[in-house]
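Below is one structure, written out as structure tokens; the observations come after it.
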Amino acid sequence: MGAHHPALGLLLLLLCPAQVFSQSCVWYGECGIATGDKRYNCKYSGPPKPLPKDGYDLVQELCPGLFFDNVSLCCDIQQLQTLKSNLQLPLQFLSRCPSCFYNLMTLFCELTCSPHQSQFLNVTATEDYFDPKTQENKTNVKELEYFVGQSFANAMYNACRDVEAPSSNEKALGLLCGRDARACNATNWIEYMFNKDNGQAPFTIIPVFSDLSILGMEPMRNATKGCNESVDEVTGPCSCQDCSIVCGPKPQPPPPPMPWRIWGLDAMYVIMWVTYVAFLFVFFGALLAVWCHRRRYFVSEYTPIDSNIAFSVNSSDKGEASCCDPLGAAFDDCLRRMFTKWGAFCVRNPTCIIFFSLAFITVCSSGLVFVQVTTNPVELWSAPHSQARLEKEYFDKHFGPFFRTEQLIIQAPNTSVHIYEPYPAGADVPFGPPLNKEILHQVLDLQIAIESITASYNNETVTLQDICVAPLSPYNKNCTIMSVLNYFQNSHAVLDSQVGDDFYIYADYHTHFLYCVRAPASLNDTSLLHGPCLGTFGGPVFPWLVLGGYDDQNYNNATALVITFPVNNYYNDTERLQRAWAWEKEFISFVKNYKNPNLTISFTAERSIEDELNRESNSDVFTVIISYVVMFLYISLALGHIQSCSRLLVDSKISLGIAGILIVLSSVACSLGIFSYMGMPLTLIVIEVIPFLVLAVGVDNIFILVQTYQRDERLQEETLDQQLGRILGEVAPTMFLSSFSETSAFFFGALSSMPAVHTFSLFAGMAVLIDFLLQITCFVSLLGLDIKRQEKNHLDILCCVRGADDGQGSHASESYLFRFFKNYFAPLLLKDWLRPIVVAVFVGVLSFSVAVVNKVDIGLDQSLSMPNDSYVIDYFKSLAQYLHSGPPVYFVLEEGYNYSSRKGQNMVCGGMGCDNDSLVQQIFNAAELDTYTRVGFAPSSWIDDYFDWVSPQSSCCRLYNVTHQFCNASVMDPTCVRCRPLTPEGKQRPQGKEFMKFLPMFLSDNPNPKCGKGGHAAYGSAVNIVGDDTYIGATYFMTYHTILKTSADYTDAMKKARLIASNITETMRSKGSDYRVFPYSVFYVFYEQYLTIIDDTIFNLSVSLGSIFLVTLVVLGCELWSAVIMCITIAMILVNMFGVMWLWGISLNAVSLVNLVMSCGISVEFCSHITRAFTMSTKGSRVSRAEEALAHMGSSVFSGITLTKFGGIVVLAFAKSQIFEIFYFRMYLAMVLLGATHGLIFLPVLLSYIGPSVNKAKRHTTYERYRGTERERLLNF
């Protein structure tokens, strides 16, 4: 038997520890001070000790799994209190998912108090300690190993990895793991929590992960709860937002629309190509058929084409008048008689007419005294009752206007990338040029200098402190500065801080930066520096807002720093707003003059765009003036009809041209004055565009009137007033047609809700109407006076000086341009072989334009609105190149919603027990599809953070037990007690009056290391509490858009945000809540127009064309087909304008839409005169009538509009403003060239083919009127 004793002894030694481990401790109680107020635990190897009964509540709160039998534990009450204190930060972020926090508490409860500690804890370092209170020698536990089951660690991590931190828009583990949430895993998370360098652990705990026994140690493998499981009967599983497996399949975006293709090619190209070829086939086939048919009837091809043989496209119009012909003839005769009498009256009574005209002009233009010019971009681009404008007003009223932004984007072009080598080991980390410490010091100097800028307003000094956003004021008056330097508390000393020795640097600004970009809301980093990341203003500084040019989320690779100074905006408080303007002016001046060869700075202030728009308008005044001078000179010289050098100063009409121009400008002034009387403000687009438009319309009428007189012979026995009356009777109807068509088109265009189009249309319509009235009154009288001067041989301008009498006198003659049109251009254009070519070319161009009309870009590049030399252009470029986050977007829930009921809470919140289709959850789901929805991050949710804050397990919500006033978590006062009891009822969410009782406390609580959930900084402005803190008004839930670079991006972001909000609203309504959710971002008011720009364009152009059609139909005396042909031609011009816009890179927006509406009006000038001349012609065939119309009206249209406008437009090409060069020079040039070619080439050809038949009643009336006079011979041309 003795031989077996050694083996038996060894077996007993192996078995005995197992028996000891079953109920054995490694520590009990607290001993010496470790760091700060943290203590070591006392080493103890005995059995667990019964917990005093006054600690029962605490163990039930923290470790209910250990509350059994006589509650014998390996910890005392002080250790439990320390555990509670150390777990406050994880509690605040993880308690929203009970199963996650349950597993975490299991890990720490087993570590701190488990009666089986010795199974999985192994003390590896101790030191002696003398307790001065008990006068006993004890042993501090300085280090130990914690054997944790790998499966337990993985299960705990899996339950927590999806938990959100609503106030910081990121995963909670990103704040608790010491690294980015994406890099966090089960092992490095637990290692971080047990590392004494994290600021919470008093000593080092080395976790050892294994599911198998190691060296006789049994890993802690307690049961865990999945995030989709309930912890107890009171709490439910975690929400979808905090537990992805609860959500089911991840939502998928709808597939992008497939491009419309036919045979692998763009469908529009194919369709229009096929259509064009088919048209050519039909058109030329019809011509060939007619030609062959005519060959059967004509003896020779030289037989006159103006025969009435059947099927002739040029057949003459014989036969009886139709039923509408007499009506048209009567109406035309009525107009002719009325204008004839009026013209004669004006010539006979020039003094009276001119006096009343001047009086009218004076009265109307005096309204300019009350003129208001709108430069506010919101007023310019957003309709007062548009959805975006109303939502902006609602947001501003309830939460205050969105803050003013002063922003700098800084690069370090002369600095290279440097490499940081972490201690003691790890991969090298590259740091971008601007993250060089010397550069950071220089940027900090700049930032401090900007903070020191002062301005003067009303003899008061204005500083940044006076106007900045300070969310924790008055407790913390530091301004919000979104800058990477806020990670270093905006301090040179903190930036230079480092921990190391003579050989190594253990921690410096690199380590602090790497931690803070992962946990921007942290109050204590994990390095030896232990510095806060939270900004000095009390809020987090998110890396995507202060860094630019990095890849993915590697913030250390940043190539740009972004510094933003949010400044308070004010709702209906002009006085305080002017203070901000004054400071911004000094800010702009300072940064413009700042010199540092190591830094490249792009910047903007809130007022920058408005300032630059004003500067742009002023800088291009000279260009616009030159443009008008060129047109004035041309008009003044071209009106004269010089017959000989000796009569140069007599026959010139410079004074008449100047008078005509002044009449045009007076009509503009009258229009501005009339609407200024009404209190309607002007816009820059009105001032810049309308004179151009009215000059085109007015000059054309002047040329028609003057040139008709110059070609006219005075009849026998006819006086001057009778002659001018007769001439006005002939041409005034066509002037009336064009002017009234344009006036109607513009006034109907004012139905548009777009402010730019609405205002322009009203002012333009009134200006054109007044211009017409002044031309048939004042100008006719002036023309009569000028003719009398000419007949008396007096010099132009110097009208009192009589010229030499050469005996020639003035007589009617044809100008060179008229003879060119009559003898060469018109006959050539209407040749049988050329007309088909003209039709083919113009229809081809039309087909191309239709094919590309859907490819015109929509929007307005912001940089185009700035002068070429503007500093804001550099800012826009840097914005697109470097920034990685878009503007903030607020989902606003309108006032009246019931947050105090469980049902109401569930429809909004995103935590445990909340609906899977709640407001927060739907925004969270949208952020998961950020490339589609353009929502970049999960929303910050005040209600979820409030529930965590008010939870009885948290140390955040406490009251003084005597006064019942709020007690901040940082206050160490034994009279402070938790707000709600630690009972099953207390653990439930507050409802009813209790919900409102603690909410104001939450919104006024500043975050601190003991409670990071204080809502003052994050939610102080997010919740309206009204009715003396009795109920909640409007609230918002904020997130950020993804980076937006183009107009299409901005428009799509707004569209998707509205879709999300609409879905939330519909979901709430389906559950009985009739309150609306809408999104708001600062740019919505500017980009809303692009959501409907296509519909607005179709509406405005259709209304304009429709009104032109109706006026033309009436004025031409029910000539239906003439009105149709004219509108077809104008429509072709408009479609071709879209083709030019696509070719020339002109986008569709409010500015280009105004120009399109204007081009519709100017097209009338090119088409209406020739169309009416065609209908009035009594020639025998369509070709002859088209030739006569083109010869007589073409020269006036060409000289009156085309040449006048062309000279002025060319000058605009030299404008400094990009918006002038693109939207005015390019579009004006296009509309003049397209109008001229269609009006002078295509329209006559079209009329020669399908023009209306001659009005028999008009022909009869005309013959009867001129029978027996010398004008009878002119009827046959």
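Glycine is treated like the rest: Cβ placed from N, Cα and C.
All protein chains considered, the CB of Gln79 (cholesterol binding site) has 21 other CB atoms within 10 Å. Annotated cholesterol binding site per Swiss-Prot: Asn41, Gln79, in sequence order.
When secondary structure is read from DSSP and collapsed to three states, Val378 (mutagenesis position) falls in the helix class. Here Swiss-Prot describes Val378 to Ala as a published mutagenesis experiment; the accompanying note says: No effect on affinity for NPC2.
In sequence order, Pro566, Val567, Asn568, Asn569, Ala580, Glu584, Ala605, Glu606 are the residues of the chain that are 6 or more apart from Arg404 (mutagenesis position) and have a CB within less than 8 Å of its CB. In the three-state DSSP assignment, the secondary structure recorded for Arg404 (mutagenesis position) is strand. According to Swiss-Prot, the mutagenesis experiment Arg404 to Gln carries the annotation: Decreased affinity for NPC2.
In Swiss-Prot, the entry for mutagenesis Glu421 to Ala states: Strongly decreased affinity for NPC2; when associated with 503-A-A-504. The structure shown retains the original residue. For Glu421 (mutagenesis position), the same-chain residues that are 6 or more apart in sequence and have a Cβ closer than 8 Å to its Cβ are Asp428, Val429.
In Swiss-Prot, a mutagenesis experiment is listed as Arg518 to Gln, annotated with the note Strongly decreased affinity for NPC2. No effect on lysosomal location.
For 620-785, the entry in Swiss-Prot reads domain 'SSD', with the evidence type sequence analysis.
Cβ neighbours of Asp1005 (mutagenesis position) (same chain, under 8 Å, six or more residues apart in sequence): Trp949, Cys956, Phe966, Asn968, Ala969, Cys1011, Lys1013, Gly1014, Gly1015, His1016. Listed in Swiss-Prot is the mutagenesis experiment Asp1005 to Gly, annotated as follows: In Npc1-nmf164; strongly decreased protein levels. Causes abnormal lipid storage in the spleen and liver, loss of cerebellar Purkinje cells and age-dependent ataxia.
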Neighbour count (Cβ, 10 Å) for Val378 (mutagenesis position): 15
Arithmetic mean of per-residue pLDDT over the domain 'SSD' (620-785): 80
In three-state DSSP terms, the structure that Asp1005 (mutagenesis position) belongs to: coil
Inter-residue C-alpha distance, Asn41 (cholesterol binding site) and Arg518 (mutagenesis position) (nearest angstrom): 31
Rounded inter-Cα distance in Å - Gln79 (cholesterol binding site), Arg518 (mutagenesis position): 31
Cβ neighbour count within 10 Å of Arg518 (mutagenesis position): 26
